[in-house]
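Have a look at the structure below before the remarks.
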Amino acid sequence: MPHSSDSSDSSFSRSPPPGKQDSSDDVRKVQRREKNRIAAQKSRQRQTQKADTLHLESEDLEKQNAALRKEIKQLTEELKYFTSVLSSHEPLCSVLASGTPSPPEVVYSAHAFHQPHISSPRFQP
(Lines of atoms letter the chains of each structure in order from A and count residues from 1; the text may use other names and numbers.)
(Lines give C-alpha, C1' and ligand atoms only; values in the text may rest on other atoms or scores of the structure.)
Protein backbone atom coordinates (compact mmCIF):
# COMPACT_ATOMS: atom_id res chain seq x y z
CA MET A 1 0.00 0.00 0.00
CA PRO A 2 1.46 3.35 -0.94
CA HIS A 3 1.93 6.09 1.61
CA SER A 4 -0.32 9.03 1.35
CA SER A 5 1.27 12.31 0.43
CA ASP A 6 -0.11 13.89 3.62
CA SER A 7 1.97 11.71 5.93
CA SER A 8 5.20 12.28 4.01
CA ASP A 9 4.58 16.02 3.86
CA SER A 10 4.00 16.24 7.62
CA SER A 11 7.35 14.60 8.40
CA PHE A 12 9.14 17.43 6.58
CA SER A 13 7.04 20.19 8.07
CA ARG A 14 9.00 22.67 10.24
CA SER A 15 6.20 23.99 12.44
CA PRO A 16 4.75 21.73 15.14
CA PRO A 17 1.11 20.81 15.04
CA PRO A 18 -1.20 23.50 16.49
CA GLY A 19 -1.64 21.73 19.85
CA LYS A 20 2.11 21.42 20.40
CA GLN A 21 2.67 25.08 19.41
CA ASP A 22 0.35 26.28 22.19
CA SER A 23 2.06 23.98 24.67
CA SER A 24 5.58 25.24 23.81
CA ASP A 25 4.37 28.87 24.02
CA ASP A 26 2.98 28.13 27.48
CA VAL A 27 6.29 26.60 28.56
CA ARG A 28 8.17 29.67 27.31
CA LYS A 29 5.75 31.99 29.14
CA VAL A 30 6.20 30.04 32.37
CA GLN A 31 9.99 30.09 31.97
CA ARG A 32 9.98 33.80 31.20
CA ARG A 33 7.78 34.53 34.23
CA GLU A 34 10.02 32.45 36.48
CA LYS A 35 13.12 34.20 35.17
CA ASN A 36 11.44 37.59 35.67
CA ARG A 37 10.34 36.62 39.20
CA ILE A 38 13.91 35.66 40.12
CA ALA A 39 15.29 38.88 38.61
CA ALA A 40 12.73 40.96 40.53
CA GLN A 41 13.59 39.14 43.76
CA LYS A 42 17.31 39.79 43.24
CA SER A 43 16.57 43.44 42.50
CA ARG A 44 14.57 43.77 45.72
CA GLN A 45 17.39 42.11 47.67
CA ARG A 46 19.94 44.54 46.21
CA GLN A 47 17.65 47.46 47.01
CA THR A 48 17.22 46.26 50.61
CA GLN A 49 20.98 45.72 50.98
CA LYS A 50 21.67 49.21 49.64
CA ALA A 51 19.12 50.72 52.06
CA ASP A 52 20.72 48.82 54.97
CA THR A 53 24.18 50.01 53.96
CA LEU A 54 22.99 53.62 53.69
CA HIS A 55 21.31 53.35 57.10
CA LEU A 56 24.53 52.10 58.73
CA GLU A 57 26.53 54.83 56.99
CA SER A 58 24.03 57.43 58.18
CA GLU A 59 24.32 56.21 61.78
CA ASP A 60 28.12 56.33 61.55
CA LEU A 61 28.02 59.88 60.17
CA GLU A 62 25.63 60.93 62.96
CA LYS A 63 28.11 59.59 65.54
CA GLN A 64 30.99 61.41 63.86
CA ASN A 65 28.93 64.59 63.75
CA ALA A 66 28.12 64.33 67.46
CA ALA A 67 31.80 63.76 68.29
CA LEU A 68 32.84 66.76 66.20
CA ARG A 69 30.19 68.96 67.82
CA LYS A 70 31.48 67.88 71.23
CA GLU A 71 35.03 68.72 70.17
CA ILE A 72 33.91 72.14 68.87
CA LYS A 73 32.22 72.84 72.20
CA GLN A 74 35.37 71.84 74.11
CA LEU A 75 37.63 73.92 71.87
CA THR A 76 35.29 76.91 72.20
CA GLU A 77 35.52 76.60 75.98
CA GLU A 78 39.31 76.43 75.77
CA LEU A 79 39.34 79.50 73.53
CA LYS A 80 37.23 81.40 76.07
CA TYR A 81 39.53 80.30 78.87
CA PHE A 82 42.74 81.29 77.09
CA THR A 83 41.21 84.58 75.93
CA SER A 84 40.40 85.30 79.56
CA VAL A 85 43.91 84.31 80.64
CA LEU A 86 45.43 86.57 78.00
CA SER A 87 43.15 89.47 78.96
CA SER A 88 44.15 89.18 82.60
CA HIS A 89 47.84 88.80 81.67
CA GLU A 90 48.13 91.74 79.26
CA PRO A 91 47.97 94.52 81.88
CA LEU A 92 50.71 92.79 83.91
CA CYS A 93 53.01 91.92 81.01
CA SER A 94 56.06 94.15 80.59
CA VAL A 95 56.95 92.63 77.21
CA LEU A 96 53.54 93.39 75.69
CA ALA A 97 53.34 96.81 77.37
CA SER A 98 56.64 98.04 75.87
CA GLY A 99 54.93 98.64 72.53
CA THR A 100 58.01 97.73 70.50
CA PRO A 101 57.65 94.73 68.26
CA SER A 102 59.80 91.86 69.41
CA PRO A 103 60.72 88.67 67.61
CA PRO A 104 58.63 85.69 68.75
CA GLU A 105 61.68 84.02 70.34
CA VAL A 106 62.11 86.97 72.72
CA VAL A 107 58.43 87.14 73.59
CA TYR A 108 58.19 83.42 74.24
CA SER A 109 61.44 83.24 76.22
CA ALA A 110 60.37 86.20 78.36
CA HIS A 111 57.06 84.51 79.03
CA ALA A 112 58.61 81.17 79.89
CA PHE A 113 59.33 82.42 83.41
CA HIS A 114 55.78 83.28 84.35
CA GLN A 115 53.16 80.82 83.14
CA PRO A 116 50.95 80.13 86.14
CA HIS A 117 47.85 80.16 83.94
CA ILE A 118 48.88 77.30 81.69
CA SER A 119 49.66 75.09 84.67
CA SER A 120 45.95 75.01 85.40
CA PRO A 121 44.84 71.40 86.05
CA ARG A 122 42.05 71.92 83.55
CA PHE A 123 44.44 71.74 80.58
CA GLN A 124 46.98 69.18 81.76
CA PRO A 125 47.65 66.25 79.37
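Cβ from N, Cα, C; glycine included.
Every residue here is the original one, so none of the noted swaps is modelled.
Look at Swiss-Prot and you will find 26-89 tagged as domain 'bZIP'.
For SER43 (mutagenesis position), applying a Cβ distance below 8 Å and a minimum sequence separation of six or more within one chain yields no residues. DSSP assigns SER43 (mutagenesis position) to a helix in the three-state reduction. What Swiss-Prot notes for the published mutagenesis of SER43 to Ala is this: Decreased phosphorylation; when associated with A-48.
SER43 to Asp appears in Swiss-Prot as a mutagenesis experiment; the accompanying note says: Retains the ability to dimerize with JUNB and localization in the nucleus but abolishes DNA-binding.
The note that Swiss-Prot attaches to the published mutagenesis THR48 to Ala is: Decreased phosphorylation; when associated with A-43. When secondary structure is read from DSSP and collapsed to three states, THR48 (mutagenesis position) falls in the helix class. If you take the C-beta of THR48 (mutagenesis position) and look for same-chain residues 6 or more apart in sequence within under 8 angstroms, you find none.
For the published mutagenesis HIS55 to Gln, Swiss-Prot gives the following note: Impairs interaction with IRF4 and the recruitment of IRF4 to AICE motifs, leading to defects in mediate differentiation of Th17 cells. Loss of function; when associated with A-56; D-63 and K-77. Under the three-state DSSP scheme, HIS55 (mutagenesis position) falls in the helix class. Non-local contacts of HIS55 (mutagenesis position) by the CB criterion (under 8 A, 6+ apart in sequence, same chain) are absent.
Under its mutagenesis annotations, Swiss-Prot gives LEU56 to Ala the following note: Loss of function; when associated with Q-55; D-63 and K-77. Long-range C-beta contacts of LEU56 (mutagenesis position), restricted to its own chain and to partners at least six residues apart, with a cutoff below 8 Å, are absent.
Listed in sequence order, the same-chain residues six or more apart from LYS63 (mutagenesis position) with CB atoms under 8 A from its CB number zero; the list is none. Secondary structure at LYS63 (mutagenesis position), taken from DSSP and collapsed to helix, strand or coil, is helix. Mutagenesis annotation in Swiss-Prot: LYS63 to Asp, described as Retains 50% of activity; when associated with 69-Q-T-70 and K-77. Loss of function; when associated with Q-55; A-56 and K-77; the structure shown retains the original residue.
According to Swiss-Prot, the mutagenesis experiment GLU77 to Lys carries the annotation: Does not affect interaction with IRF4 and ability to mediate differentiation of Th17 cells. Retains 50% of activity; when associated with D63 and 69-Q-T-70. Loss of function; when associated with Q-55; A-56 and D-63. For GLU77 (mutagenesis position), applying a Cβ distance below 8 Å and a minimum sequence separation of six or more within one chain yields no residues.
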